[in-house]
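Structure, as structure tokens:
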Amino acid sequence: MTHYDVVVLGAGPGGYVAAIRAAQLGLSTAIVEPKYWGGVCLNVGCIPSKALLRNAELVHIFTKDAKAFGISGEVTFDYGIAYDRSRKVAEGRVAGVHFLMKKNKITEIHGYGTFADANTLLVDLNDGGTESVTFDNAIIATGSSTRLVPGTSLSANVVTYEEQILSRELPKSIIIAGAGAIGMEFGYVLKNYGVDVTIVEFLPRALPNEDADVSKEIEKQFKKLGVTILTATKVESIADGGSQVTVTVTKDGVAQELKAEKVLQAIGFAPNVEGYGLDKAGVALTDRKAIGVDDYMRTNVGHIYAIGDVNGLLQLAHVAEAQGVVAAETIAGAETLTLGDHRMLPRATFCQPNVASFGLTEQQARNEGYDVVVAKFPFTANAKAHGVGDPSGFVKLVADAKHGELLGGHLVGHDVAELLPELTLAQRWDLTASELARNVHTHPTMSEALQECFHGLVGHMINF
């Protein structure tokens, strides 16, 4: 039996980052993972999907915008090659995780870990046998799993993101349950490769957690792409008939049958809390079946922490990473900075145009009683967007009229996810719109749209 200062359960973005930070701070550290080193993100999520999205964007340019760019002639698009590239990208990043573990002298334990008690982890090793490890501190980073539409199950043709992203073959048609980030990203990729795509969303609009103006714009762009989006529509049943899947939906009390070769379930994620012996460690769950934590990621058991999707605060890879740093620094007794209101952290959907946001929507800000000022600048008035060939979308900023501080930012446009850090930095350190407007932005860049909105918040946009 080996003892460590810190044992991390799960090697996803949160887990491996927490392990690295703990080791950097001089703590003996082990990390336990049965399958996906780097987590869903590196293996079958964020990273390979971005490779596929880039391929899909190029297909879009060659099929929809070829004439505008002076491109002519016959071009073929091989999804199999795009798939192979996505796997190569993923495998390279996973190799990087193992390199970082070795570099930081972190012990890798390949197996499935469960708590035997509050200071012991029992690991069923992948190569057979078991190993017990004891620890002073543990960090739980077990991630999440796809929620299924109630009353349905998976089958050969009813799949999650994992099966779909690992498929080298494309269906002729697909129904996607859920118009969140995963549903919209897969919809973009598959439609550009010629798949007939229908997205079904239970709530009144696509990307329902985004600002209403954002949803309206992205629905318009997807309609131009040829994707059918059915909002305020409930999936009642899914029947896999082998060669065809039948999905029964209802809207306004009227039932309809949809048919496709495949169905992708993408309605959300549930924290992975079952099968890890949390009860034996005394770790408590919230009413939402996530692990409850404080601002330092501590559970109700003082030396056990929980980070990432499993705590349910904001299920995004970069949030897990940031939480992992906070947990490791807290364990080491080092100075740290808590993340504060998780609504103020950045989030993005990587179809083209991108959707990127942080903070409160305009409606949320009004509902919370703020005296709201809003500025909105379209990319049709941005020179770089025209040069890129995609002036769709806008920047919309929401601020507190009394103090001039940002409450939220909502962007749609080409690669606008890259613009978020300036906004979240400004919000984090309470910079005002007046102060931000004086920050000189490089010309020509998409970021000039931010500067225009900063000016707009204080009453004087320049180029619109």
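Any Cβ shown, glycine's included, is placed from N, Cα and C.
Those substitutions? Not in this structure, it's all original residues.
Residues annotated as active site, proton acceptor in Swiss-Prot: H443. Listed in sequence order, A383 are the same-chain residues six or more apart from H443 (active site, proton acceptor) with CB atoms under 8 A from its CB. Under the DSSP three-state reduction, H443 (active site, proton acceptor) is assigned to coil, being neither helix nor strand.
Sequence annotations record features per position, and here Swiss-Prot assigns FAD binding site to E33, P34, K35, Y36, W37, G38, G39, V40, C41, K50, G113, D309, A317. Around A317 (FAD binding site), the same-chain residues six or more apart in sequence whose CB sits under 8 Å from its CB are G12, P13, G14, G39, C41, G45, C46, G308, listed in sequence order.
Residues or ranges marked as NAD(+) binding site by Swiss-Prot: G178, A179, G180, A181, I182, E201, A266, I267, G268, F269. In sequence order, I199, V200, E201, Q265, A266, I267, G268 are the residues near G178 (NAD(+) binding site), counting only same-chain partners six or more apart with C-beta under 8 A.
According to its DSSP assignment, D5 (mutagenesis position) is in a strand. The Cβ of D5 (mutagenesis position) has A22, L27, S28, T29, F135, D136, N137, I331 as same-chain neighbours under 8 Å, each 6 or more residues away in sequence. Looking at Swiss-Prot, you'll find the mutagenesis D5 to A noted as follows: Reduces lipoamide dehydrogenase activity by 95%.
In sequence order, G38, L42, I47 make up the list of same-chain residues 6 or more apart from R93 (mutagenesis position) whose Cβ falls under 8 Å from its Cβ. While the structure shown retains the original residue, Swiss-Prot records the mutagenesis experiment R93 to E with this note: Reduces lipoamide dehydrogenase activity by 96%.
DSSP assigns R93 (mutagenesis position) to a helix in the three-state reduction. Quoted from Swiss-Prot, the note attached to the mutagenesis of R93 to A states: Reduces lipoamide dehydrogenase activity by 94%.
Looking at Swiss-Prot, the entry for mutagenesis of K103 to E says: Reduces lipoamide dehydrogenase activity by 82%. Annotation note: K103 (mutagenesis position) sits in a helical segment as assigned by DSSP. Over all protein chains present, the Cβ of K103 (mutagenesis position) has 10 other Cβ atoms lying within 10 Å.
As a published mutagenesis entry, H386 to K appears in Swiss-Prot alongside the note: Reduces lipoamide dehydrogenase activity by 91%. Counting only residues at least six positions away in the same chain, the Cβ atoms of T380 sit under 8 Å from the Cβ of H386 (mutagenesis position).
A mutagenesis experiment is reported in Swiss-Prot for this position, F464 to A, and the note states: Reduces lipoamide dehydrogenase activity by 95%. A coil conformation is recorded for F464 (mutagenesis position) in the three-state DSSP classification, outside any helix or strand.
Here the Cα atom of W37 (FAD binding site) is found 25 Å from that of G180 (NAD(+) binding site). A gap of 21 Å separates the Cα atoms of K35 (FAD binding site) and K103 (mutagenesis position). Taking all protein chains in view, 26 other C-beta atoms sit within 10 angstroms of the C-beta of A266 (NAD(+) binding site). Shown are the recorded positions W37, F464; the one with the most C-beta atoms within 10 angstroms of its own C-beta is W37. In this structure, the binding-site residues under consideration are G39, G113, G180, G268, and the one with the smallest number of other Cβ atoms within 10 Å of its Cβ is G268. Residue environment of I182 (NAD(+) binding site) contains 24 other Cβ atoms, counted within 10 Å of its Cβ in all protein chains.
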